[in-house]
Amino acid sequence: MSKVIFALVLVVVLVACINATYVEFEEAYAPVDCKGQCTTPCEPLTACKEKCAESCETSADKKTCRRNCKKADCEPQDKVCDACRMKCHKACRAANCASECPKHEHKSDTCRACMKTNCK
């Protein structure tokens, strides 16, 4: 009876160890979420775009109205948001895709595939 209990305890311990290792592995290789990391700097831009959409609801040409509104009102926030995302993507590229993305080949298919997988 004690051998059966010992075997069950051993199995439970092994399963717990395997699960902990899997969780650590999954967290270590999770893609970098640049959009999520830049939520705070991009909040004013999102609010500005929503404001433009609301103000252009009564316009006859909504598409042109929104484009002009975004260009006139949202451009400063857009630069801050773009700078945050660019910084995040550069850091992610250097950390995860250095061999696939040499200095001047950021548009190659292998580089894009690596960036898509690792830097969302």
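Cβ coordinates come from backbone N, Cα and C, glycine included.
In this structure the noted substitutions are not present, so the sites keep their original residues.
Computed from a predicted structure; not experimentally measured.
Listed in Swiss-Prot is the mutagenesis experiment K49 to A, annotated as follows: Slightly reduced VO(2+) binding. Reduced VO(2+) binding; when associated with A-63. Loss of VO(2+) binding; when associated with A-63; A-66 and A-67. Swiss-Prot gives this note for the published mutagenesis K63 to A: Slightly reduced VO(2+) binding. Reduced VO(2+) binding; when associated with A-49. Loss of VO(2+) binding; when associated with A-49; A-66 and A-67. One mutagenesis experiment named in Swiss-Prot is R66 to A, and its note says Loss of VO(2+) binding; when associated with A-49; A-63 and A-67. Annotation of the mutagenesis experiment R67 to A in Swiss-Prot: Loss of VO(2+) binding; when associated with A-49; A-63 and A-66. Under mutagenesis, Swiss-Prot gives R85 to A with this note: Loss of VO(2+) binding; when associated with A-35. While the structure shown retains the original residue, Swiss-Prot records the mutagenesis experiment H89 to A with this note: Loss of Co(2+) and Zn(2+) binding and reduced Cu(2+) binding; when associated with A-104 and A-106. According to Swiss-Prot, the mutagenesis experiment H104 to A carries this note: Loss of Co(2+) and Zn(2+) binding and reduced Cu(2+) binding; when associated with A-89 and A-106. Listed in Swiss-Prot as a mutagenesis experiment, R112 to A is described as follows: Loss of VO(2+) binding; when associated A-107; A-116 and A-120. Under mutagenesis, Swiss-Prot gives K116 to A with this note: Reduced VO(2+) binding; when associated with A-120. Loss of VO(2+) binding; when associated A-107; A-112 and A-120. Swiss-Prot lists K120 to A among its mutagenesis entries, and the accompanying note reads: Reduced VO(2+) binding; when associated with A-116. Loss of VO(2+) binding; when associated A-107; A-112 and A-116.
Among the mutagenesis positions K49, H89, K116, the residue whose Cα lies closest in space to that of K63 (mutagenesis position) is K49. Recorded residues R66 (mutagenesis position) and K49 (mutagenesis position) have their alpha carbons 8 Å apart, per Cα-Cα distance. Closest to K49 (mutagenesis position) in space, going by CA atoms and restricting to the mutagenesis positions R67, R85, H104, K116, K120, is R67. Residue density at H89 (mutagenesis position): 17 other Cβ atoms are found within 10 A of its Cβ, drawing on all protein chains shown. A C-beta separation below 8 Å, combined with a sequence spacing of at least six in one chain, links R67 (mutagenesis position) to none of the other residues. The mutagenesis positions listed here are K49, K63, R112; among them, K49 has the most other Cβ atoms within 10 Å of its own Cβ. Ranked by CA distance from R85 (mutagenesis position), the mutagenesis positions H104, R112, K116, K120 have K120 at the top as the closest. When the mutagenesis positions H104, R112, K116, K120 are compared by Cα distance to H89 (mutagenesis position), the shortest distance belongs to K120. Ranking the mutagenesis positions H104, K116 by C-beta neighbours within 10 Å puts K116 at the top. K120 (mutagenesis position) counts 14 other C-beta atoms within 10 Å of its own C-beta, drawing on all protein chains shown. Secondary structure at R66 (mutagenesis position), as computed by DSSP, is helix.
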